[in-house]
Amino acid sequence: MASNFTQFVLVDNGGTGDVTVAPSNFANGVAEWISSNSRSQAYKVTCSVRQSSAQNRKYTIKVEVPKVATQTVGGVELPVAAWRSYLNMELTIPIFATNSDCELIVKAMQGLLKDGNPIPSAIAANSGIY
């Protein structure tokens, strides 16, 4: 089986200013990807898979999105992370789920965050769901 620990496009801006994250670390069962920015300004993704019970696997996914700004120190402009947004997702799948079952779960996650759907629309507008 091929490794899933590969670089991928996290933010697709149509090829202009895309954010790509690359494998950075794998320790204690936690995979980490970061963008090429300095660590303090980098986009960061972590993922772990644990056996949460005798019958379930639990995937924990975390994404950090920095707001990069410029700070002037002694007349020199330096990029800094002004703040960060965090996404935390947990997914529990029974160990007896088939590959087809798991593919359906992935499609549901993709549909959940598809442009135009209520949740990403509310997030993009920094508003509530009503």
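Just so it is clear, glycine is given a Cβ too, placed from its N, Cα and C backbone atoms.
Unsubstituted: the structure retains its original residues.
Record note (Swiss-Prot) on the mutagenesis of Thr46 to Ala: Loss of repression of replicase translation. 80% loss of binding to the operator RNA in vivo. Under its mutagenesis entries, Swiss-Prot includes Thr60 to Ser with the note: Loss of repression of replicase. 20% loss of binding to the operator RNA in vivo. Under its mutagenesis entries, Swiss-Prot includes Glu77 to Ala with the note: No effect on the organization of the T=3 capsid, but with a loss of thermal stability. No effect on infectivity. Under mutagenesis, Swiss-Prot gives Pro79 to Ala with this note: No effect on the organization of the T=3 capsid, but with a loss of thermal stability. Complete loss of infectivity. Looking at Swiss-Prot, you'll find the mutagenesis Trp83 to Arg noted as follows: Complete loss of viral assembly.
Structure with Swiss-Prot features highlighted.
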residue	record	contacts (Cβ under 8 Å, 6+ apart)
Thr46	mutagenesis position	Val30, Ala31, Glu32, Trp33, Thr60, Ile61, Lys62
Glu77	mutagenesis position	Thr70, Gln71
Pro79	mutagenesis position	Asn37, Ser38, Gln41, Val68, Ala69, Thr70, Gln71
Trp83	mutagenesis position	Pro66, Lys67
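There are 16 other CB atoms within 10 A of the CB of Thr60 (mutagenesis position), with all protein chains counted. Under DSSP, Glu77 (mutagenesis position) is assigned to a strand (E or B) in the three-state scheme.
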